[in-house]
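One structure is given here, and the rest of the page talks about it.
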Amino acid sequence: MRKIEFFDTSLRDGEQTPGVSFSISEKVTIAKQLEKWRISVIEAGFSAASPDSFEAVKQIADSLNDTAVTALARCVISDIDKAVEAVKGAKYPQIHVFIATSPIHMKYKLKISPEEVLKNIDKCVRYARERVEVVEFSPEDATRTELNFLLEAVQTAVDAGATYINIPDTVGYTTPEEYGKIFKFLIDNTKSDREIIFSPHCHDDLGMAVANSLAAIKAGAGRVEGTVNGIGERAGNAALEEIAVALHIRKDFYQAQSPLKLSETAATAELISQFSGIAIPKNKAIVGANAFAHESGIHQDGVLKNAETYEIITPELVGIKHNSLPLGKLSGRHAFSEKLTELNIAYDDESLAILFEKFKKLADKKKEITDADIHALFTGETVKNLAGFILDNVQIDGHKALVQLKNQEEEIYVSQGEGSGSVDAIFKAIDKVFNHQLKLISYSVDAVTDGIDAQATTLVSVENLSTGTIFNAKGVDYDVLKGSAIAYMNANVLVQKENLQGKVEQISAHDGI
């Protein structure tokens, strides 16, 4: 049975989700969990986009033991140089080169002829192949590319040394039957004396990303690209956890399997949710809270008699656990540090001391501590470090609020606000500290775990009216009002960072496949 390589681009394409911005430490933690999940290749980022993007790719490449690491590069020599430098510390370094091939992209975005595109493919793939052993090539907007020219572009890349050919459905345009035919045509007609592996990369604009990816596998693709929880710009990308479980459950049909350790699926999905600030929908396939819930009495009766009557997937298969951790108020620092290691949470002596102190405070308030609680503690700490501000105090008096913030220079800001309710008053007080032009797009509070004593994660989404950029921010605390203040403070800090730095670092927020 064929084993399909799984290529995760949560840290590159997934981060293009509006409002999502992972810190470097969060990216490294995610990469380590992806390795634990046994992802074949991690696309760690677009290393030429900014110094932070380069550093994130480099740190991930240096941190992993067995997982291949790749960086995205346009068909531009300087991009490739940056990518090569960033991934050189990886045990298995790869480079992913792309250029658009559809008529609309060549005419309006690239403003060059098809002949020039082919010359660029040959030059850049050859240049990359001289520097790393494994090169992947993607013809951007492949599904709107004339089929014979697509074959010509693919053949040019293969002749120049590409081992992997990725066929992106960049705008989520294709259908399963059509996509499968494209793969069969390319696989049958691409000439090479070595093995060439094709892969799908699907966006979910028409809700068919997973179906299209599976159709490509059925047609002969040996690698599949996607993101955890399907995160990504617009409607998102193909959800890798859905593809993996579909291959597992229907291996009789696809005659293929994933390399993933499926029992790490839930933990991986939860980590991405925590760090991205995007809650997993309750009805989400595979990892949603309702994926194994049965409301109908007939269904409940059947499941109690034999789970296979209505469940084709067991919670245990994907690592959904209902037991709490053997950690509590009497647990010591050593046991706590071992749990952090088990959860792939990076720490040093200083951060361990801070996290352990927060853990002990939580254990005094909460009887049962879960993995999600530990992730929430870490998320709250990394967000605070990213922000450079801490919330010293918040006081509520009816519709009035007083907040006290402190920055890294130990400067203290005290502000009062009055609003239609407690949260509105807190936000207005924080607005006076930062004085940004913001629009609050969404505000939500989610319990980290079940129970009346659960920690809460507060999520806010704001628009910087000066630039139109959307930012997601989160605050984690046992107190919902305090968590709300932290989240809104963090959102303001992200806006402040953008206003100070501008967008000069970024090549393009949407320049990718």
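Including glycine, each Cβ sits where the backbone N, Cα and C put it.
For all the noted positions, this structure keeps the original residue and models no substitution.
Swiss-Prot lists ASP13, HIS201, HIS203, ASN237 with the feature Mn(2+) binding site. Under the DSSP three-state reduction, HIS201 (Mn(2+) binding site) is assigned to strand. Here HIS201 (Mn(2+) binding site) comes close to THR9, SER138, ASN166, ILE167, PRO168, ASP169, GLU225, GLY226, ASN237, ALA238, ILE513: these same-chain residues lie at least six apart in sequence, with C-beta atoms under 8 angstroms from its C-beta.
The feature domain 'Pyruvate carboxyltransferase' is assigned by Swiss-Prot to 4-266.
Under its natural variant entries, Swiss-Prot includes SER23 to Cys with the note: In strain: IL1403.
A simple way to gauge crowding: the CB of ARG38 (variant position) has 16 other CB atoms within 10 angstroms, across all the protein chains here. For the naturally occurring variant ARG38 to Gly, Swiss-Prot gives the following note: In strain: IL1403.
Residue environment of ARG126 (variant position) contains 16 other Cβ atoms, counted within 10 Å of its Cβ in all protein chains. According to Swiss-Prot, the natural variant ARG126 to Lys carries the following note: In strain: IL1403.
With ARG126 (variant position) as the anchor, the candidate recorded positions are ASP13, SER23, ARG38, HIS203, and the one with the nearest CA is ASP13.
Scoring each of the recorded positions (SER23, ASN237) by how many neighbouring Cβ atoms lie within 10 Å, the top position goes to ASN237. For HIS203 (Mn(2+) binding site), the Cβ neighbour count at a 10 Å cut-off comes to 27, with all displayed protein chains included. ARG38 (variant position) sits 19 Å from ASP13 (Mn(2+) binding site), counting Cα to Cα.
Sequence-distant neighbours of ASP13 (Mn(2+) binding site) (same chain, 6+ residues apart, CB-CB distance under 8 A): GLU43, THR227, GLY232, GLU233, ASN237, GLY512, ILE513. The two recorded residues SER23 (variant position) and HIS203 (Mn(2+) binding site) have their Cα atoms spaced 24 Å from each other.
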